[in-house]
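S.K.: So Swiss-Prot lists the following for this protein:
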BINDING   Gly97, Ala98, Ser99, Gly100, Asp101, Leu102, Ala103, Lys104, Arg131, Lys234  NADP(+) 1 binding site
MUTAGEN   Cys119 to Ser  No effect on redox regulation
MUTAGEN   Cys149 to Ser  Abolishes redox regulation
MUTAGEN   Cys157 to Ser  Abolishes redox regulation
MUTAGEN   Cys168 to Ser  No effect on redox regulation
MUTAGEN   Cys194 to Ser  No effect on redox regulation
BINDING   Lys234, His264, Tyr265, Leu266, Gly267, Lys268, Glu302, Asp321, Lys422, Lys427, Gln463  D-glucose 6-phosphate binding site
ACT_SITE  His326  active site, proton acceptor
BINDING   Lys419, Arg428, Arg432, Arg461, Tyr469, Leu470, Lys471, Arg554  NADP(+) 2 binding site
Amino acid sequence: MGVQLRLNPCSSSSAATSPSTFHNGTPYFCKKFNFLPFRTQPLNWVSGIYSRIQPRKHFEVFSSNGFPLNAVSVQDVQVPLTELGSGDTTVSITVIGASGDLAKKKILPALFALFYEDCLPENFVVFGYSRTKLSDEELRNMISTTLTCRIDKRENCDAKMEHFLERCFYHSGQYNSEDDFAELDYKLKEKEGCRVSNRLFYLSIPPNIFVDVVRCASLKASSTSGWTRVIVEKPFGRDLESSSELTRSLKKYLTEEQIFRIDHYLGKELVENLSVLRFSNLVFEPLWSRNYIRNVQFIFSEDFGTEGRGGYFDHYGIIRDIMQNHLLQILALFAMETPVSLDAEDIRNEKVKVLRSMRPLQLEDVVLGQYKGHSNGAKSYPAYTDDPTVPNGSITPTFSAAALFIDNARWDGVPFLMKAGKALHTKRAEIRVQFRHVPGNLYKRNFGTDMDKATNELVLRLQPDEAIYLKINNKVPGLGMRLDRSDLNLLYKAKYRGEIPDAYERLLLDAIEGERRLFIRSDELDAAWALFTPLLKELEEKKIAPELYPYGSRGPVGAHYLAAKHNVRWGDLSGDD
């Protein structure tokens, strides 16, 4: 592949000058260029993150087909770092689809939270981009209603909010227009001045326009002096074929290192704490295998239905929406072997090994459900098919339970049960680890015939009210020998006073810093889809009808039979939580 080198136009070192200006006369090239000596031997390169936001100077590299391979792809391979102050670099964050709900409710508030905590670099700007016609002031008014300061830190809240909004701008354009992205590039350069510019694009848009946006941004609005990164929201296709095609299309314009596939569940506090709990506590790591763990449950439930999102949801269903990504990613993180280090690639390598070791899903190990209408006194709840955006007679599941198995030495024979559903009796997301019975239990007379009541259980509650608790057996005070099941409880809001950052805050900061540990690599994505695609095709070809369950119930009865088939009792239905 032939390459051409373009010198950084915003260098401060002497050697050459340039009179280049914007068409309004504003200079966008500094007067001087940087010339670095040619070396035939490799230098001592510095990779990763030198500090929270390490400024960089380097060349821009183009492939022989004319597409830019600048940014992370060069930065992370062999890019010499120079001693620049924080004032010499800037980060420009462009939210594509800024008028949508995700941008207004999650992305922009998360950016403000990072700014409030002084986690963003000194020089940054935020641009909203969408087809909606808005002015800068209209964007600021729109997002100001969704910005909040930390509950536990309200100092200078109004002033901080005002300063953040002053850095927010808007550009209206079509998603497939190179000219519109060239205009965005012009506006970005005006704000960036002569600093080394790093650019982050967040694609908060439907997946069918990902490639158009990436093409236009890569060709017309990528950085010529710093890195360029793109955050891609799920869904990443509907099956293995469409996902692979999306990846191939994106890689025409980006390298794998520039693509940050986000799964916001991996940014949740308790998911991050999972590895800490296991690998830094001797009491848990020796137990983390088939020898002591009887089953593991990954549970996601919502107490509301699709409520206006039925048109989108009906195209994907609960398996694609929750199980194939959120729950499967957590399963891989839970079950992986000890990585060589905490480096992103080492962790993701181990996750891929887990996914590739999983047994193909069987139809008899899957239960489907769909919520139906239900009346509770004076209040009535609609059925899924009552949603006007849902096609008549839809058999798209709003609930699913599945039993999965990992065919390796550590987990052979241990059922990993997933359960996800809408319009259930409670809102909950948790991991439940049920341990084996005590061999020859001396106190089995006290438990009667149901020895499941005597098993220990470790629970990591992701939402709501983050908590970790361990269920143990203990003696009730008194003269007799009466046993009771108790919880050793770590409730986060009671232990830690500070407000827990939102998952989007952590993931946005990681993307800015170039930390990929919580983002999904392309081979991870392929392995996840390879597991679920045959099942999804079989369900669609056979038109398997879901079992109906009342809105606000505990789900279809079939889920209980599935658990019983594998000698498991759902932990969230035991009634003692």
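Glycine is treated like the rest: Cβ placed from N, Cα and C.
Although substitutions are noted, the structure shown does not include any of them.
Neighbours and distances for these, please.
M.R.: Long-range C-beta contacts of Gly97 (NADP(+) 1 binding site), restricted to its own chain and to partners at least six residues apart, with a cutoff below 8 Å, comprise Ala103, Tyr129, Ser130, Leu203, Ser204, Ile205.
Annotation note: Cys119 (mutagenesis position) sits in a coil segment as assigned by DSSP.
Long-range Cβ neighbours of Cys149 (mutagenesis position) (same chain, at least 6 residues apart, Cβ-Cβ under 8 Å): Tyr116, Cys157, Lys160, Met161.
The secondary structure of Cys157 (mutagenesis position), as reduced to three states from DSSP, is helical.
The local packing around Cys168 (mutagenesis position), expressed as other Cβ atoms within 10 Å of its Cβ over all shown chains, amounts to 23.
Its Cβ placed at the centre, Cys194 (mutagenesis position) has 19 other Cβ atoms within 10 Å.
Taking Cβ-Cβ distances under 8 Å and a sequence gap of 6 or more within the same chain, the neighbours of Lys234 (D-glucose 6-phosphate binding site) are Arg261, Ile262, Asp263, Asn325.
His326 (active site, proton acceptor) carries a helical DSSP state (H, G or I). Remark: His326 (active site, proton acceptor) has Asp263, Tyr265, Phe300 as non-local neighbours, by Cβ distance under 8 Å and separation of at least 6 in sequence.
Taking Cβ-Cβ distances under 8 Å and a sequence separation of 6 or more, the neighbours of Lys471 (NADP(+) 2 binding site) in its chain are Asn456, Glu457, Leu458, Val459, Arg485, Ser486, Asp487.
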S.K.: Compile a sequence-ordered list of residues in the same chain as Glu302 (D-glucose 6-phosphate binding site), six or more apart from it, whose Cβ lies below 8 A from its Cβ; state 'none' when nothing qualifies.
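M.R.: Spatial neighbours, sequence-distant, of Glu302 (D-glucose 6-phosphate binding site): Gly421, Lys422, Ala423, Leu424, Lys427.
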S.K.: Provide, as an integer number of angstrom, the distance between the C-alpha atoms of Ser99 (NADP(+) 1 binding site) and Cys168 (mutagenesis position).
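M.R.: The Cα atom of Ser99 (NADP(+) 1 binding site) is 13 Å away from the Cα atom of Cys168 (mutagenesis position).
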S.K.: Write down the Cα-Cα distance for Cys194 (mutagenesis position) and Cys168 (mutagenesis position), rounded and given in Å.
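M.R.: Cα-Cα, rounded: 19 Å.
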S.K.: What is the Cβ neighbour count of Ser99 (NADP(+) 1 binding site) at a 10 Å cut-off, with all protein chains included?
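M.R.: Around the Cβ of Ser99 (NADP(+) 1 binding site), 20 other Cβ atoms lie within 10 Å.
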S.K.: Report the member of Ala103, Cys119, Cys157, Leu470 (the recorded positions) whose C-beta atom has the most other C-beta atoms within 10 angstroms.
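M.R.: The largest 10 Å Cβ neighbour count belongs to Ala103.
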